[in-house]
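Per Swiss-Prot, the feature active site, proton acceptor maps to Asp238. What Swiss-Prot lists as ATP binding site is Ile113, Gly114, Ser115, Gly116, Ser117, Tyr118, Gly119, Lys120, Val121, Lys136. The domain 'Protein kinase' annotation in Swiss-Prot covers 107-370. In Swiss-Prot, a published mutagenesis experiment is listed as Lys136 to Ala, annotated Abolishes autophosphorylation. According to Swiss-Prot, the mutagenesis experiment Thr153 to Ala carries this note: Abolishes activity. Where Swiss-Prot documents Ser260 to Asp as a mutagenesis experiment, the accompanying text is: Abolishes activity.
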Amino acid sequence: MFRDSFLFARTIGCFGCFGSSGSRNQQSPKPYDDDTHSCDSDVTSTARGEEEEDEEEVEQKSRSKRSEEILKYRLDNGLICRHIPVRETNELIRGEDENGDKTINEYVRVCKIGSGSYGKVVLYRSTLDGQYYAIKAFHKSHLLRLRVAPSETAMSDVLREVMIMKILEHPNIVNLIEVIDDPETDHFYMVLEYVDGKWVYDGSGPPGALGEKTARKYLRDIVTGLMYLHAHDVIHGDIKPDNLLVTSSGTVKIGDFSVSQVFKDDDDQLRRSPGTPVFTAPECCLVSGITYSGRAADTWAVGVTLYCMILGQYPFLADTLQDTYDKIVNNPLIIPDGLNPLLRDLIEGLLCKDPSQRMTLKNVSEHPWVIGEDGHVPEYFCWCKRNAASKIEEGEANGISETSDPN
């Protein structure tokens with residue numbers, strides 16, 4: 001049932017229009033195929049007038065510009081949470097090795113592992129460290145021609161994704177290793193860590209979804225990674241199993257930041273959700289112009305993902321996109337009888353239609369079902385916290401107190 005609804009979801013635009021190929025070659029290595037982009041599916045799009053379109057264009061431009069300005073400031077001032085900065089390479093050498101395999105600088109092509117409307121994802125092996133990497137390959141001219149919003153091209157999405165990934169480093173987030181952008185060529189590459197396991201979706205079809213044990217393990221990783229993003233003022237915007245990759249050791253990593261936004265001063269208000277329709281929060285399905293909390297919308301998407309992992313189907317899905325949105329907004333949540341009461345409570349809390357009453361990720365991390373036998377979800381002591389702590393310790397060692405008066 002789940003796989004049937006999954007395939008249907010692709011046909012109505014829930015996955016296919018986001019740059020994914022819509023199919024997977026099961027014989028190929030499992031890719032980190034996050035070369036996706038979402039089309040804005042507004043349930044009132046047919047009723048919008050020119051004035052509303054202009055207002056949305058201004059808002060879209062303002063939101064994206066705000067994110068880019070914040071990111072540029074953080075990068076320019078070294079406000080990043082990475083122990084090792086992303087390498088930036090401005091020279092591209094394309095060729096072949098002695099076996100006739102194509103090469104990009106130090107990387108030797110192995111096979112194509114994904115494709116999308118923006119470009120393709122190819123598995124490469126580094127001749128320097130012998131490791132495998134997933135490289136997203138783009139043509140800059142194509143990105144500049146491809147319009148994704150009234151005032152934005154696909155190049156804006158890709159550059160914003162790069163900037164976001166440059167400031168982040170976490171074990172539950174796909175890591176950006178290098179960016180190759182030679183101004184003398186039309187090629188642009190993102191070198192990412194290769195996740196050699198599977199998608200969260202794999203194995204989630206009949207006859208029994210994932211089961212509580214696996215779903216709990218995956219959820220803990222998802223919550224840990226997303227809490228880190230929110231703590232660093234990043235809204236993912238498209239949390240769904242397709243963007244959650246599982247390593248061979250079972251660790252979940254969040255990928256695809258192509259529609260993500262950043263905020264500051266605790267102001268996470270957004271308009272026009274860019275995410276996948278069946279994972280869209282009710283407040284994002286309402287008449288355009290209404291703002292919503294990006295963090296609360298991300299949390300709803302976590303709830304839909306958990307529902308999928310546990311029950312093997314979507315909580316709200318209809319025959320058309322319009323009807324799907326109507327169900328998300330108006331239909332009651334249906335949870336089968338006999339489900340673990342603690343799990344039922346968690347799903348109901350995550351999929352609360354009122355965002356002000358919806359569970360926060362902190363609530364989720366402390367929920368009895370999530371704690372289970374594994375204990376509380378550990379707080380990740382990230383690089384910027386470690387760096388700040390070391391500076392405080394260094395200051396104390398030098399006799400400088402945070403509260404000391406320099407005068």
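Each position is counted from 1, following the chain as shown.
In case you wondered, yes, glycine gets a Cβ from its N, Cα and C as well.
Using a 10 Å Cα-Cα cut-off around Ser115 (ATP binding site), the recorded positions Thr153, Asp238, Ser260 reduce to an empty set.
With all protein chains in the displayed structure included, the most crowded Cβ environment within 10 Å among the binding-site residues Ile113, Val121 is that of Val121. The two recorded residues Gly119 (ATP binding site) and Lys136 (mutagenesis position) have their Cα atoms spaced 7 Å from each other. The two recorded residues, Ser117 (ATP binding site) and Lys136 (mutagenesis position), have Cα atoms 12 Å apart. Gly119 (ATP binding site) falls within a strand when secondary structure is assigned with DSSP. By the criterion of other Cβ atoms within 10 Å of the residue's own Cβ, the least surrounded of the recorded positions Ser115, Thr153, Ser260 is Thr153.
The shortest Cα-Cα distance between Thr153 (mutagenesis position) and any of the recorded positions Ile113, Val121, Lys136, Asp238, Ser260 is the one to Ser260. Looking at the domain 'Protein kinase' (107-370) alone, the prediction's average pLDDT is 91.
Checking the recorded positions (Val121, Asp238, Ser260) against Lys136 (mutagenesis position) with a 10 Å Cα-Cα cut-off leaves Val121.
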